[in-house]
Amino acid sequence: MTWIGLLIVGLTAIAVQGEVPIVTRAEWNAKPPNGAIDSMETPLPRAVIAHTAGGACADDVTCSQHMQNLQNFQMSKQKFSDIGYHYLIGGNGKVYEGRSPSQRGAFAGPNNDGSLGIAFIGNFEERAPNKEALDAAKELLEQAVKQAQLVEGYKLLGHRQVSATKSPGEALYALIQQWPNWSEEM
C-alpha cells in the first residue's frame with residue numbers, strides 16, 4: 001500500500017473513531033413506512049431500554065432478517081406505520097436504525113412522546129446480552145447526547161417502567177440499573 005493509501009485509511013479511522021457504526025435501514029432492507037408518523041422535538045428527555053422478546057441474532061445476515069421480521073410483524077399484526085423502535089442492538093454488537101429519533105416511537109403507549117426507544121434483539125429474561133451488544137448500547141447513548149437526540153441529563157428507563165410488560169427482561173433490567181442516567185422515575 002502506498003503512503004497515500006495509508007494516509008487515507010488513517011484519516012478514515014480518525015473520522016469514525018468515537019462513533020458507533022449504525023446499520024442503516026437500506027442496509028437491513030427496511031420497507032418504507034406505510035403511513036404518517038407523528039414527529040417529536042429533539043433532544044428527548046428519556047431513553048427506554050427494551051428487548052424484542054424473540055430469538056436472538058449473532059451475525060449480520062441473521063440480525064438483518066430479525067429486523068425485517070420484526071418490522072413485518074409490527075406493521076401487519078400490530079398495525080404500526082413502521083418498526084416501533086428508534087434503534088435495535090444485535091448480538092453481533094451492531095446498532096440497527098429503526099425509525100428516526102424525531103418520529104414518535106410505537107413501543108410505550110402514551111409514553112412514546114419524549115422517549116428514545118432502544119431494543120436489544122432477543123429475550124433477556126434469564127441471561128443478559130453479550131458484552132459487544134451492551135457496549136454498543138452504551139456508546140449509542142453517548143452518541144445520542146452528542147448528536148442532540150437526547151438531552152445531556154436524560155433519564156434512562158426500562159421498558160417495564162413505561163408500559164405493562166416484562167421487557168427488557170430481568171437480566172437486562174438488572175444491568176441497566178447500574179448504567180449512567182438510570183432513573184427510578186419517569
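Cβ coordinates come from backbone N, Cα and C, glycine included.
Original residues only: the substitutions mentioned are not part of this model.
Residues or ranges marked as domain 'N-acetylmuramoyl-L-alanine amidase' by Swiss-Prot: 47-169.
Secondary structure at GLU41 (variant position), as computed by DSSP, is coil. Annotation for GLU41 (variant position): spatial neighbours SER102, criterion Cβ-Cβ under 8 Å with sequence separation of six or more. Annotation of the natural variant GLU41 to Val in Swiss-Prot: In strain: DI7, Draveil, Loua, Monty5, Tahiti, Texas, S30 and ZW141.
Around THR62 (variant position), no same-chain residue at least 6 positions away in sequence has a Cβ under 8 Å from its Cβ. Following the DSSP three-state reduction, the secondary structure of THR62 (variant position) is helix. Annotation of the natural variant THR62 to Ala in Swiss-Prot: In strain: DI7, Draveil, Loua, Monty5, Tahiti, Texas, S30 and ZW141; the original residue is retained in the structure shown.
In Swiss-Prot, the entry for natural variant GLN68 to Arg states: In strain: DI7, Draveil, Loua, Monty5, Tahiti, Texas, S30 and ZW141. The structure shown retains the original residue. Annotation for GLN68 (variant position): same-chain Cβ neighbours under 8 Å, separated by at least 6 residues, are TRP28, ASN29, ALA30. Look at GLN68 (variant position): DSSP puts it in a helix.
SER183 (variant position) has a Cβ environment of 15 other Cβ atoms inside 10 Å. According to Swiss-Prot, the natural variant SER183 to Phe carries the annotation: In strain: Loua, Monty5, P. bourg, Tahiti, Texas and S30.
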